[in-house]
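Here Swiss-Prot flags Asp440 as active site, proton acceptor, drawing on sequence analysis. What Swiss-Prot records for Leu173, Gly174, Lys175, Gly176, Gly177, Tyr178, Gly179, Arg180, Val181, Lys196 is ATP binding site, and it gives sequence analysis as the kind of evidence. Under the heading domain 'Protein kinase', Swiss-Prot lists 167-580, citing sequence analysis as support. Looking at Swiss-Prot, the entry for mutagenesis of Lys196 to Arg says: Abolishes kinase activity. Impaired hemoglobin synthesis and proliferation of differentiating erythroid cells in knockin mice. Swiss-Prot documents Thr483 to Ala as a published mutagenesis change and attaches the note No effect on kinase activity. Among the mutagenesis results in Swiss-Prot, Thr483 to Asp has the note: No effect on kinase activity. The residue drawn here is the original one. For the mutagenesis experiment Thr485 to Ala, the note given by Swiss-Prot reads: Abolishes kinase activity. Listed in Swiss-Prot is the mutagenesis experiment Thr485 to Asp, annotated as follows: Constitutively active kinase; loss of regulation by heme and arsenite. Quoted from Swiss-Prot, the note attached to the mutagenesis of Thr490 to Ala states: Almost complete loss of kinase activity; even upon arsenite treatment. Mutagenesis annotation in Swiss-Prot: Thr490 to Asp, described as Almost complete loss of kinase activity; even upon arsenite treatment; the structure shown retains the original residue.
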Amino acid sequence: MLGGSSVDGERDTDDDAAGAVAAPPAIDFPAEVSDPKYDESDVPAELQVLKEPLQQPTFPFLVANQLLLVSLLEHLSHVHEPNPLHSKQVFKLLCQTFIKMGLLSSFTCSDEFSSLRLHHNRAITHLMRSAKERVRQDPCQDNSYMQKIRSREIAFEAQTSRYLNEFEELAILGKGGYGRVYKVRNKLDGQHYAIKKILIKSATKTDCMKVLREVKVLAGLQHPNIVGYHTAWIEHVHVVQPQDRVPIQLPSLEVLSEQEGDRDQGGVKDNESSSSIVFAELTPEKEKPFGESEVKNENNNLVSYTANLVVRNSSESESSIELQEDGLTDLSVRPVVRHQLPLGHSSELEGNFTSTDESSEGNLNLLGQTEVRYHLMLHIQMQLCELSLWDWITERNKRSREYVDEAACPYVMASVATKIFQELVEGVFYIHNMGIVHRDLKPRNIFLHGPDQQVKIGDFGLACADIIQNADWTNRNGKGTRTHTSRVGTCLYASPEQLEGSQYDAKSDMYSLGVILLELFQPFGTEMERATVLTGVRTGRIPESLSKRCPVQAKYIQLLTGRNVSQRPSALQLLQSELFQTTGNVNLTLQMKIIEQEKEIEELKKQLSLLSQDRGLKR
């Protein structure tokens, strides 16, 4: 039994008569009595005793703490029950017990977090091994022991990160408001993929449910004009708010700040290109006492903090290593260390993360103050598409400057532009038919794949954008990285209702399609010209040259970019319009109608099934 209770005293006779039996409390606390009254007339106001009893503070649901507890339970199950099948059953029973006691949420015991629990279990195993080795070592340790520990940390880092273990990072493809996309090579099959990293700045139960739900929706999208989805997983990462240089007194070790590490050719990779955990940078000031830390050690075990370390040997050559932090804390903490932190320090279960012991060897002399934030990193593995519609339009515009006669317009290949736009509308029709609104359609999020340049829609904006860290999460100096150009680029394609913050639906995507249609058929000589024309579309102004050259396209640009949402055509209406009325497009239109009719038939079948069930119940 993890907890017990006893009921003392006699029950109220009135309650017995009423037949109401109260459930025994989980813990029997002594009855509260009124506090004795004292004469406080001569006591200063700031020292007066509170008149009301202290209220226990309420803490928000933090997934990180719960995940650590669940991981400990799973680890104990494996230790005490070697049979894998039985250990799973023991783990489930323990989780059910803790859930009933109110110590855990069933959400953190779900299979979606199995990869994170594996990460924690490996960390716990490594911590226990390191702690035992530390206890068995002599107080005075030589460099060989420290190098041995560091080599194990390097190997451990590769084991705990799926991203580092399975993929080789080749290049960064792009960055946006929801994260960064990297070109990687799978070490097993040798194929190239695109992996998008999305840093979740909050990790409450509701937030994680939103992200996981949307990932599952995206996983169900299968269409030739949608970027292919492969898999997704979550890893734990620590994001630091870097300051200046950190001196850490370890034999043959020197810790550099992120800024110095970037300048060093042999330095550590940028934080955004690695799932490893990075310890905070501190200010090189004289040692002084600091306030107590808010970091709590949940499992009362040895905490191995990480740092970006540059090893300097006798020849002054440098090699880069990274150490993992195995301790987990709240999602947003500000650790401040007093005096010196021994490597073997173990914080108290309920106490603050401080060190008062002195150690002559192997001490970490941490100076300054920093902020370490604990987040979850969502990784989405997708089909690799390197050429975007933005690249295609930019190259087309460069070629257009060679021609003076705009009426001839040889650089605008109407057939190619029509093909691109038709495939784009087909992809939008599919996602709208699935009940999904893209919200961020623009040339940078549309890709051309393969020799035939097949259109692929990607970079779906997560509807839970308020819990996704913006593009500044990789910024070194803590300042915003978004430029004026990037904001303009987003606003040019966003519908008026999106910019006004009002409710929007699939018709907002149709506005973006109207702007893209204009850009496909209207080359621009400069960025200023492009911004002026695309901004003028909001007020119904379309270039006269485009209206003369492409009257049908100009007509639908006017309809799609209209301020009246109800008058904008849908994706299906566009596919059935005169924009694509060729022999092949007629067949496509008929296929789209069949899809719509089949959907209606399925809905009618469901309604008939419900009606028949109701009649059966009435009989």
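Cβ coordinates come from backbone N, Cα and C, glycine included.
Substitutions noted, but not modelled.
Of all Cβ atoms in the shown protein chains, 22 besides its own fall within 10 Å of the Cβ of Asp440 (active site, proton acceptor). With a 10 A radius on its CB, Lys196 (mutagenesis position) counts 22 other CB atoms from all the protein chains. Neighbour counts of Cβ atoms within 10 Å were compared across the binding-site residues Leu173, Val181; the minimum falls on Leu173. Within 10 Å of the C-beta of Gly179 (ATP binding site) there are 27 other C-beta atoms, taking all protein chains into account. The secondary structure of the residue listed as 'active site, proton acceptor', as reduced to three states from DSSP, is coil rather than helix or strand. Asp440 (active site, proton acceptor) sits 14 Å from Lys175 (ATP binding site), counting Cα to Cα. Taking the Cα atom of each, Lys175 (ATP binding site) and Lys196 (mutagenesis position) are about 9 angstrom apart.
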